[in-house]
Amino acid sequence: MTTSSDSAMVNHTPSPWYKFGFKSFAEFNTYVTFVFLGMSIMMVASAVTSAPDFLTRYYVYATGDPDAVAETPLFWNNANTFYNAGTYVLQVLTELFSLTPFMRRIPLSVRLFVGLGIPFAELLLIIIVPAATIKSQHGAIAVIMVVACVGGFSKALCDSCTNALVGPFPTKFMNGAQWGLTVIALLMSIIQIILKVSMGTSFHDILTMSRIYFGICIGIQLFAIFELAILRFNPFAQKYIAEYRAGAQRNAQNNESTLEETAPSMNEPAAGDIADLPATVDDKERALNEEEGDEVRAVTSEEFHVKRGAVLTATGDADKMVDLDQTGNITSTEQLLRASAASVFKRVYPMLVCVFLIYFTSLLTFPGVFFLVSTTSGWYMTVIVTLFNAGDFISRMVLMFRPLRPSPKVVVAGTLGRLIIIPFLVLCVRGIIRGEALPYVLITLLGLTNGYFGCMACIHCPRTTTLRYAGERSLAAMLSGISIMLGLCFGSNLSLAITLTH
């Protein structure tokens, strides 16, 4: 393969408005798959966080004693914060390990299926323990922390692999995966409110609600696995996921060999043979059917000498570029192994810093510090969680419209500007500003800015014209996931320290 430029323009024919920008069912189903993969990343965490009363009183249901008194009030009063801290610590470690050559050699689909399978064990454990009951409250604490740590591992696998898969796709697919993160959170909050309103508050009612609640989670997780399983056969997804494309071409070549043996007169071009392709096939389609030459695929040393923070000054549209390593016979593993994480980091680090700071601020204050506000309302915690999830959801929906997407420089400004929420929250916690109205306003703003600037910072990482290889885009997306986890980890642990010393 030879190429004279780093990118090629792809012809985009506008589709009717009622198709919402999708040109085929295969493209739409690919988008749906990434939404559900995003949902699966936060499935267990969102389910637990959206039912704060169930978690903080889990010792009652685990021991089967409706009159049980907390033996370790320090833990149970801050169960949500302890859960988040345990989850994010292990998730950060696993995500960092995912950058090593050893992990990159494991096929993405294998890692992703493992990550999607683990939540079943977590959800079943949460449900089964109250059904079987245990004698010790310390056992209930152990269950929560085991679920937190195992959940951190599974989330890391799902997050890193989903980011690696979606990185080379056009921007709207990255937005779909990011949107899925908050769709599940809002959905769990709505389900929790419906169940809380429609059912009683007795011991057995709460147990029934929890089984319905977590059963719905299991159903959604099953659908996500189904969507991932059929994604391998999706022709649109094969254009961008080298692992699936290589497998499809191997199958095509095997089928062609069989046909040649039974019908020698047939002379169909083999997969990867571009000699007979019609001239009307666009540049991207042609690149996908070319054979890869090692001398072309290796990233040249000149490409490592890039401007630091180039993402802030990049021009052009990454969606109109053809990545140089999107050829017919390369796999996703090879793309990842040939890209340099250091080179990618150098180009997109301003957005990575924004991602870290946004999620650090969010987890520093939510849910722990917001729950420290003095209130007599039994709905306060549920409303706080719902407002954050709703704001996060709405702002990510806004980003589906290209004109409303902020530039990298605006993302930097927004990241710094949202810090003004913190001093007002401190006034509420200290009782200087009383009531629930201001905390509700602040949590809504926190959710809106978390989704708008956080999601856009993650999108700018892989979808920048400073990256020219699919492997680089996958690594950039993985780095954004690591930045999220670092922000969540440090934010949740600092929040834990604040709540414990309050």
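Cβ coordinates come from backbone N, Cα and C, glycine included.
In this structure the noted substitutions are not present, so the sites keep their original residues.
Using a 10 Å Cβ-Cβ cutoff, His138 (mutagenesis position) registers 13 neighbours. According to Swiss-Prot, the mutagenesis experiment His138 to Cys carries this note: No significant effects on inosine uptake.
In sequence order, Ala62 constitute the residues six or more apart from Gly139 (mutagenesis position) in its chain with CB-CB distances below 8 Å. Gly139 to Cys appears in Swiss-Prot as a mutagenesis experiment; the accompanying note says: No significant effects on inosine uptake.
For the mutagenesis experiment Gly152 to Cys, the note given by Swiss-Prot reads: Reduces inosine uptake. Gly152 (mutagenesis position) falls within a helical segment according to DSSP. For Gly152 (mutagenesis position), the count of additional Cβ atoms within 10 Å of its Cβ stands at 26 [all protein chains shown].
Here Ser154 (mutagenesis position) comes close to Val44, Val114, Gly115, Leu116, Ile118, Pro119, Glu122: these same-chain residues lie at least six apart in sequence, with C-beta atoms under 8 angstroms from its C-beta. For Ser154 to Cys, Swiss-Prot lists a mutagenesis experiment annotated as follows: Reduces inosine uptake.
For the mutagenesis experiment Lys155 to Tyr, the note given by Swiss-Prot reads: Abolishes inosine uptake. Retains significant cell surface expression. Does not affect resistance to tubercidin. Confers resistance to formycin B. Less than 8 angstroms from the CB of Lys155 (mutagenesis position) sit Ile41, Met42, Val44, Ala45, Thr87, Gln91, Gly115, each of them six or more residues away in the same chain.
A mutagenesis experiment is reported in Swiss-Prot for this position, Lys155 to Glu, and the note states: Abolishes inosine uptake. Retains significant cell surface expression. Increases sensitivity to tubercidin. Decreases sensitivity to formycin B.
For the mutagenesis of Lys155 to Gln or Thr, Swiss-Prot gives this note: Reduces inosine uptake. Retains significant cell surface expression. Increases sensitivity to tubercidin. Does not affect sensitivity to formycin B. The structure shown keeps the original residue.
For the mutagenesis of Lys155 to Asn, Swiss-Prot gives this note: Confers adenosine uptake. Reduces inosine uptake. Retains significant cell surface expression. Increases sensitivity to tubercidin. Decreases sensitivity to formycin B. The structure shown keeps the original residue.
Here Swiss-Prot notes a mutagenesis experiment, Lys155 to Met, with the remark: Abolishes inosine uptake. Retains significant cell surface expression. Does not affect resistance to tubercidin. Does not affect sensitivity to formycin B.
Under the heading of mutagenesis, Swiss-Prot lists Lys155 to Leu and annotates it as follows: Abolishes inosine uptake. Retains significant cell surface expression. Results in resistance to both tubercidin and formycin B.
For the published mutagenesis Asp159 to Ala, Gly or Asn, Swiss-Prot gives the following note: Confers adenosine transport activity. The Cβ of Asp159 (mutagenesis position) lies under 8 Å from the Cβ of Ile41, Gln91, Glu95, Gly481, Ile484, Met485, each of which sits 6+ residues away along the same chain. When secondary structure is read from DSSP and collapsed to three states, Asp159 (mutagenesis position) falls in the helix class.
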Worksheet, complete the sentence: Quick note, His138 (mutagenesis position) and Gly152 (mutagenesis position): C-alpha atoms separated, nearest Å, by 21
